[in-house]
Amino acid sequence: MAPAMKIVFGLLTFVTVGMVIGSLLQLAFINRLEDSYGTGFPSLRGLRGQNTRYLRDVSRWANDKDAELLRIGNVKPEVVSWSPRIIVLHDFLSPEECEYLKAIARPRLQVSTVVDVKTGKGVKSDVRTSSGMFLTHVERSYPIIQAIEKRIAVFSQVPAENGELIQVLRYEPQQFYKPHHDYFADTFNLKRGGQRVATMLMYLTDDVEGGETYFPLAGDGDCTCGGKIMKGISVKPTKGDAVLFWSMGLDGQSDPRSIHGGCEVLSGEKWSATKWMRQKATS
């Protein structure tokens, strides 16, 4: 074998071994975190086993297991707008939950799509330049995902069964999502659960410049969006925080003021997880 080929072969072997080791470490992290959550919760025993074991090493809520799962005392709500209705939930996810969602999603990321108003199907578009994936129905039954979904249901007051599958997204530098509404303009998507009423957007990283969630019709001041000064309100990505906002007004009609976008990422990576909630059960 020629010396040049030996060098190339050696580099390929090194990279392959590194990828295998990385995957094994990632799998070990997922397994450890899953073990720490046990197999069920008091209100969800019909979905999993009968025995219940919760997060270890949480002494503050040693006598209140539901409070552990809901992170009562940790989550700090902040109302940033009443019209449209926007609430930032600080420390909504634990650091471990953020890493868990990223670990599940990373191997399955694909180019993100948007809903075609004519067909109701996902299509690629320059409106949205990220990569993402949806959790499966099987993954939805995992204890950690159950805990997150139960927390979303409690803080949003929308039943868990009305929620779509969680979507995990990654935005790299120069990627963005142009302003849009989460509610549907087509009739195809309304057949499964009706209209979208609310969104829970959860941030999984914060080592990013730019990438704010921008509401151009909220508030009457200025904000920062991808390094630019804009009219409206923006929320900076902070690991563990979540933004809860409603696409439907108190009158039961879709709220055009809920238009929002993902500002351009200037540096770093922005990871997020989104849960859309409907008027009725989605399955």
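Placed from the backbone N, Cα and C atoms, the Cβ positions cover glycine too.
Just the original residues are modelled here, none of the noted substitutions.
Copied from Swiss-Prot, the annotated features are:
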{"type": "DOMAIN", "residues": "162-279", "note": "domain 'Fe2OG dioxygenase'"}
{"type": "MUTAGEN", "residues": "H180 to E", "note": "Reduces activity more than 500-fold"}
{"type": "MUTAGEN", "residues": "H180 to A", "note": "Reduces activity more than 500-fold"}
{"type": "BINDING", "residues": "H180, D182, H260", "note": "Fe cation binding site"}
{"type": "MUTAGEN", "residues": "D182 to A", "note": "Reduces activity more than 500-fold"}
{"type": "BINDING", "residues": "K270", "note": "2-oxoglutarate binding site"}
{"type": "MUTAGEN", "residues": "S272 to A", "note": "Reduces activity 6-fold"}
{"type": "MUTAGEN", "residues": "R278 to H", "note": "Reduces activity 4-fold"}
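Here the features listed in Swiss-Prot are painted onto the structure.
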{"residue": "D182", "record": "mutagenesis position", "contacts (Cβ under 8 Å, 6+ apart)": "R196, T199, S247, S258, H260, W276"}
{"residue": "K270", "record": "2-oxoglutarate binding site", "contacts (Cβ under 8 Å, 6+ apart)": "R170, Y171, Y203, T205, V208, G210, G211, P237, G262"}
{"residue": "S272", "record": "mutagenesis position", "contacts (Cβ under 8 Å, 6+ apart)": "V168, L169, Y171, L201, M202, Y203, L204, P237"}
{"residue": "R278", "record": "mutagenesis position", "contacts (Cβ under 8 Å, 6+ apart)": "N162, G163, E164, R192, G193, G194, Q195, R196, V197"}
May I have the list of same-chain residues other than H180, D182, H260 whose Cβ is within 8 Å of the Cβ centroid of the recorded Fe cation site, in sequence order?
P179, H181, T199, S247, S258, I259, G261
Going by DSSP assignments with H, G and I as helix and E and B as strand, what are the residue counts for the domain 'Fe2OG dioxygenase' (162-279)?
7 helix, 58 strand, 53 coil
Taking every residue in the domain 'Fe2OG dioxygenase' (162-279), what is their average pLDDT?
96
Taking the Cβ of each of the recorded positions and counting other Cβ atoms inside 10 Å, which one has the highest number: H180, H260?
H260
